[in-house]
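Asker: One structure coming up, written as structure tokens, with questions to follow.
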Amino acid sequence: MVKADMQKRALGRGLSALIPQAGATGAGKGEQAPKAGVLKLPIESIHRDKDQPRTYFDEEKLKELSESIKAQGVLQPILVRKDGDGYRIIAGERRWRASQAAGLKEVPAIVRDVTEVQAFELALVENLQRADLNPIEEAEGYKRLVDEFKLTQEQVSVRVGKERSTVANALRLLALPTDVKGMVADGSLSMGHARALLGVPRLPELQNLAKQVADKKLSVRDTERLVQQSRSSGKKDAGKAAPKQSPQVKALVEELQRRLGTKVRLTERSPGKGTIEVDFFSYDDLDRLLKLLRKE
């Protein structure tokens, strides 16, 4: 129990909390080395984790790392866990790939006894701290913790050392169409651009605006203006001029948004009648809203 608690507290600090400094313990030549130390494991006994958060590796940078490893060796051990007769990577797949390319037969590694969820959390935290994940990979990592491991957004934020709002905003990106998510993943669009584009309700228009923003390299502020113009134009094209809201109604909407912590739209269809729309961005977010409404 103490061991599990120590691992959980260490997650937000990354793998440095779980990996001893190189040289702090003698590196053995085989699995007979002390469990807490650095082992030299056969490279063919180590396998990548198909569910690891990072999916893209820059080939040019891999080549550079491979050349560095040929000259200097692997300076930081990879982190693995036992998997059948071999080992599965928790963190360090890039170093492992580069070591293979460099022709190494063994790599320094540390074996850790962790659960699947702990292994995924460690991989996610390490990639976040190294800024190795693009925004979509980061969002998909959070989503897996929520969907597969049944963590709430609040629990995810604690585990990875991020604000809950950061986790919630990242998850919102997954509502974007595939082609636009691709632009965010390859850096053509930033998180700020993506958040602005989420305000476009019609899918074809969102895709067109995203391409325009990427092609013209517009700033986030310019993108926000473009989205606002698009929304205003769409309302005019529909022939439905939005009725001017009274100060009382505006105040009510602002109060609802403050209490619920999300976007709220109020439409009056006739005096005293209308509809209220409340945005949510995941089942976890919906559950949070329902608890607020039930005053749980």
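Yeah, the Cβs are placed from backbone N, Cα and C, and that goes for glycine too.
Here the original residues are kept at every noted site.
Annotated active site, proton acceptor per Swiss-Prot: Glu93, in sequence order, evidence recorded as a curator's inference. The CTP binding site feature in Swiss-Prot is assigned to Gln52, Arg54, Ser68, Gly73, Leu75, Gln76, Gly92, Glu93, Arg94, Arg95, Glu126, Asn127, Arg130, Ala131. The Mg(2+) binding site feature in Swiss-Prot is assigned to Glu126, Asn127. Quoting Swiss-Prot on the mutagenesis of Arg54 to Ala: Binds but does not hydrolyze CTP, does not accumulate on parS DNA. Among the mutagenesis experiments that Swiss-Prot reports, Arg94 to Ala is described with the note: Binds but does not hydrolyze CTP, does not accumulate on parS DNA. The mutagenesis experiment Glu126 to Ala is recorded by Swiss-Prot, whose note states: Still binds CTP-gamma-S, almost no CTPase activity with parS, ParB is dispersed in the cytoplasm with a few poor foci, 87% of cells have chromosome segregation defects. Does not accumulate on parS DNA. Annotation of the mutagenesis experiment Asn127 to Ala in Swiss-Prot: Slightly reduced binding of CTP-gamma-S, no CTPase activity with parS, ParB is dispersed in the cytoplasm, 90% of cells have chromosome segregation defects. Does not accumulate on parS DNA. Among the mutagenesis experiments that Swiss-Prot reports, Arg130 to Ala is described with the note: No longer binds CTP-gamma-S, no CTPase activity with parS, ParB is dispersed in the cytoplasm, 79% of cells have chromosome segregation defects. Does not accumulate on parS DNA.
I would like each feature placed in context: is it buried or exposed, what are its neighbours, and how far apart are things?
Answerer: Counting every protein chain shown, 20 other Cβ atoms lie within 10 Å of the Cβ of Glu93 (active site, proton acceptor).
In the three-state DSSP scheme, Leu75 (CTP binding site) is classed as coil.
Same-chain residues at least 6 positions away in sequence with a Cβ under 8 Å from that of Asn127 (mutagenesis position) are, in sequence order, Pro53, Arg54, Ala91, Leu133, Glu137, Gly141.
The number of other CB atoms found within 10 A of the CB of Arg54 (mutagenesis position), across every protein chain shown, is 20.
In this structure, Arg94 (mutagenesis position) is part of a helix by DSSP. Counting only residues at least six positions away in the same chain, the Cβ atoms of Arg54, Phe57, Leu62, Leu65, Asp132 sit under 8 Å from the Cβ of Arg94 (mutagenesis position).
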Asker: Can you tell me the three-state DSSP label for Ser68 (CTP binding site)?
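Answerer: For Ser68 (CTP binding site) - judged by DSSP and reduced to three states - the answer is helix.
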Asker: Report, in whole Å, the straight Cα-to-Cα distance of Glu126 (mutagenesis position) from Gly92 (CTP binding site).
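Answerer: If we compare the Cα positions of Gly92 (CTP binding site) and Glu126 (mutagenesis position), the gap is 9 Å.
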Asker: Out of the recorded positions Gln52, Ser68, Leu75, Glu126, give me the one sitting nearest to Glu93 (active site, proton acceptor) by CA distance.
Answerer: Gln52
Asker: Taking just the CA atoms, what is the gap between Glu126 (mutagenesis position) and Gln52 (CTP binding site) in Å?
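Answerer: On Cα coordinates alone, these residues lie 11 Å apart.
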Asker: According to DSSP, which of helix, strand or coil covers Asn127 (mutagenesis position)?
Answerer: helix
